[in-house]
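Taken from Swiss-Prot as is:
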MUTAGEN   Glu136 to Ala, Asp or His  Abolishes cyanide-resistant oxygen consumption
BINDING   Glu136, Glu175, His178, Glu296  Fe cation 1 binding site
MUTAGEN   Glu175 to Ala, Asp or His  Abolishes cyanide-resistant oxygen consumption
BINDING   Glu175, Glu227, Glu296, His299  Fe cation 2 binding site
MUTAGEN   His177 to Ala  No effect
MUTAGEN   His178 to Ala, Glu or Asn  Abolishes cyanide-resistant oxygen consumption
MUTAGEN   Glu224 to Ala  No effect
MUTAGEN   Glu298 to Ala  No effect
Amino acid sequence: MAAISGISSGTLTISRPLVTLRRSRAAVSYSSSHRLLHHLPLSSRRLLLRNNHRVQATILQDDEEKVVVEESFKAETSTGTEPLEEPNMSSSSTSAFETWIIKLEQGVNVFLTDSVIKILDTLYRDRTYARFFVLETIARVPYFAFMSVLHMYETFGWWRRADYLKVHFAESWNEMHHLLIMEELGGNSWWFDRFLAQHIATFYYFMTVFLYILSPRMAYHFSECVESHAYETYDKFLKASGEELKNMPAPDIAVKYYTGGDLYLFDEFQTSRTPNTRRPVIENLYDVFVNIRDDEAEHCKTMRACQTLGSLRSPHSILEDDDTEEESGCVVPEEAHCEGIVDCLKKSITS
């Protein structure tokens, strides 16, 4: 998605000088032709003027069509992750306050994540698979916490965004299979590890529900921090034990999930990719951890996109034809989405 956004913004940045250049050329040709009129007969002057106006009109029409096409391309490919435009003077104080709030939220999230990481580093310094088991137990929690809150919002008519529910379920489904892989590798063999993971997950669930009700942006950023740590953890493990992993067989659950499982759901959580473009090949345990690591990177991208309200789209729904959506008869009201409980209550009262 970031790549698409870069292409879109780059296209628009280059296109405007092109339009200006075309118009300047048209102006030069128009003024030079008028200077030639004084040296031509009357009939030639009329012919030249007629042709000149025709050419100028064609150039301006091409420029207008070019601008229309480029603006529509920008609207269709916008992901919500592009930098915001510079605020005007009247809203500068509001923007500064919001920026301060965002920095505060992210600072708290980073502090909490680092604190949990230090605990895991202390308890699981030499027990890799047990650490992965605890990490995957925790990592899948926020997605069904998000769905719980969204289902509650749907009950009150505050939310009608099916894409979020589809993507979050696909994310929880992916993390569940990561957990099954770690269990097959023996990561849950100790009672203490299961006890710790389950109780952390219980606390994490209610904390995420509270954060998501208070500020979805903060909850999504916290989940992004967790997924980012998971990516770094697996990446370090691959670099340290890659050769050893290449000589070990892949768990059956991993082969089934990545090559013969529900590939629709596998595509659904990767919102930065087109469906059917990632099909892993699993030959050994190294391939399994490479794909788990890459899954965590996709989760990071999705969580980052979610931090902009209304920007998340299901990969498969993007491919749907607009005519098909209109014929389905399911019309989503523009106000049927909100950002936190305060925004939901305000919209329910004013609507």
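Easy rule for this one: first residue shown is 1, then count along the chain.
Cβ atoms here come from the backbone N, Cα and C positions, even for glycine.
Original residues only: the substitutions mentioned are not part of this model.
Locations of recorded Swiss-Prot features on the structure.
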residue	record	Cβ contacts under 8 Å, 6 or more apart
Glu136	mutagenesis position	Glu175, His178, Leu179, Met182
His177	mutagenesis position	Ile253, Ala254, Tyr257, Gly261
Glu224	mutagenesis position	Cys300, Met303, Arg304, Gln307
Glu227	Fe cation 2 binding site	Ala139, Glu296, His299, Cys300, Met303
Glu298	mutagenesis position	Phe269, Gln270, Thr271, Ser272, Arg273
DSSP three-state assignment (helix, strand or coil) for His177 (mutagenesis position): helix
Entry from the recorded positions list Glu175, Glu296 having the most other CB atoms no farther than 10 A: Glu175
Where Glu224 (mutagenesis position) sits in the secondary structure, as DSSP reduces it to three classes: helix
Other CB atoms, at most 10 A from the CB of His299 (Fe cation 2 binding site): 26
Check: same-chain CB within 8 A of Fe cation 1 site center, minus Glu136, Glu175, His178, Glu296: Leu135, Ala139, Arg140, Asn174, His177, Leu179, Ala230, Ile292, Asp295, His299
